[in-house]
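If you check Swiss-Prot, you get these features:
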type     : residues        : note
ACT_SITE : Y63             : active site, proton donor/acceptor
BINDING  : H93, N205, R311 : substrate binding site
MUTAGEN  : Y63 to F        : Complete loss of activity. It does not affect the over-all structure of the enzyme
MUTAGEN  : E71 to A        : Despite a decrease in activity, it shows lyase activity over time and still produced some amount of beta-tyrosine
MUTAGEN  : H93 to F        : Complete loss of activity
MUTAGEN  : Y303 to A       : Despite a decrease in activity, it shows lyase activity over time and still produced some amount of beta-tyrosine
MUTAGEN  : Y415 to V       : Complete loss of activity
Amino acid sequence: MALTQVETEIVPVSVDGETLTVEAVRRVAEERATVDVPAESIAKAQKSREIFEGIAEQNIPIYGVTTGYGEMIYMQVDKSKEVELQTNLVRSHSAGVGPLFAEDEARAIVAARLNTLAKGHSAVRPIILERLAQYLNEGITPAIPEIGSLGASGDLAPLSHVASTLIGEGYVLRDGRPVETAQVLAERGIEPLELRFKEGLALINGTSGMTGLGSLVVGRALEQAQQAEIVTALLIEAVRGSTSPFLAEGHDIARPHEGQIDTAANMRALMRGSGLTVEHADLRRELQKDKEAGKDVQRSEIYLQKAYSLRAIPQVVGAVRDTLYHARHKLRIELNSANDNPLFFEGKEIFHGANFHGQPIAFAMDFVTIALTQLGVLAERQINRVLNRHLSYGLPEFLVSGDPGLHSGFAGAQYPATALVAENRTIGPASTQSVPSNGDNQDVVSMGLISARNARRVLSNNNKILAVEYLAAAQAVDISGRFDGLSPAAKATYEAVRRLVPTLGVDRYMADDIELVADALSRGEFLRAIARETDIQLR
């Protein structure tokens, strides 16, 4: 099934604690789809609350309910202080700094937290679920600073900024800017909530920051991999490359990694109908015909194989895909997990544990960062392949259409692509950066939200690298005069570029061209072009 559809019907997303997907989170975040908390989930939450309250009334010690928090667990707190204890927790941990998450990112975080609480083991009252759902459905979006999470005990600081809005404090976004929550709630006639036993803790003690953001990053990264395949196919056609490296038997039978199979299938589909590509058998026959009798060694201008950057696409992009598939799987598990502490199960002892620890997501998002970094490397090397006259199979230096020397063509446009590859490589794994905190109570932490933010940064950088490649591939088509021989998919891709940016005839200001195409990539425009203009269903 294609990852991106031309049109998506806006139907409510069921938030039941069991079935939420990365794709559904994107719908809530990006398309502003509404959410529905099923009656069964409300009933589970109510049952969990009743179990909890029965325990609490017996004065049984419960972390964060009759005790202080974190390292201060040794402090016993009377249950008469329940509201004050929960409110103080939220206020004190609303200490995030730095830029605010974008509105779609904040919506993803809220959706992730709502689904975790809807699983029914966190002992919050149903009104908490209903209020978070109301926020998503009415477009009330908490203003959440990006910096402050250690990824264990979950994303405390970011989620505190969500919880603070429920009690009428902190800020929400209006037109992308923070305004006081109290003002917005008053305008809408919404009464702030009073947090009861455990509810402050349940709201903030979990992985929903890294998981919500990670869902957006991984979903978009899968689309970026597809768009990398699209431009690679166009570029291969422009330089009259071979389709043989993508034959099914070399992947489905010989080396059946799922991502490799999917990428090879996409490459075959994208170049189907091309009058420019060649096959290995044709090259072999031509080489045999060219060989002079009686010579043991002779030079030929016929290359049976092109460089790795034009041949190892299934192996490289396919491995990126496999990494993203793994991350998507881990995110789906985490989205549908109870990841606060403590947890309550009927007929069982209170579970005091550490499900808030973000290590699974931290590792997964670091893997994503590594994979996307290599995707950027591949794109930059493909750019170089058509800009370097010694490697470009007859194309002029830097794709200059006029007088080389007087004009520089794409020489300058290559620099940001190369610089961004280097920048991506400086972004090391955050999951190995544990720093003890909280009086050494939190002595091993995941830094998972940093991992997710790092992956987001590389994703954004790659859109700019790929933008240069799209521009260069279209320019190669123009200079070579090979448009008529392109496959239907390549023509659709070329025309999508040219709707944004004209051919580079003489040198001009290039930054705007790159940003226009990068923005189109971020919106999935080239996926839509393929879906609209061809019958190809990309994997």
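Every residue gets a Cβ built from N, Cα and C, even glycine.
For all the noted positions, this structure keeps the original residue and models no substitution.
A quick note: this is a predicted structure, and the numbers were derived from the prediction, not measured.
Here the features listed in Swiss-Prot are placed on the structure.
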| residue | record | Cβ contacts under 8 Å, 6 or more apart |
| --- | --- | --- |
| Y63 | mutagenesis position | I73, N341, P342, H352 |
| E71 | mutagenesis position | N438, G439, D440, N441 |
| H93 | mutagenesis position | L156, A157, S160, I204 |
| N205 | substrate binding site | G64, S153, G154, L156, L159, D340, N341, F356 |
| Y303 | mutagenesis position | L283 |
| R311 | substrate binding site | S242, P245, Q305 |
| Y415 | mutagenesis position | none |
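Largest Cα-Cα distance over the residues recorded as binding substrate, namely H93, N205, R311, equals 51 Å. For the recorded site, H93 (mutagenesis position), the DSSP three-state label reads helix.
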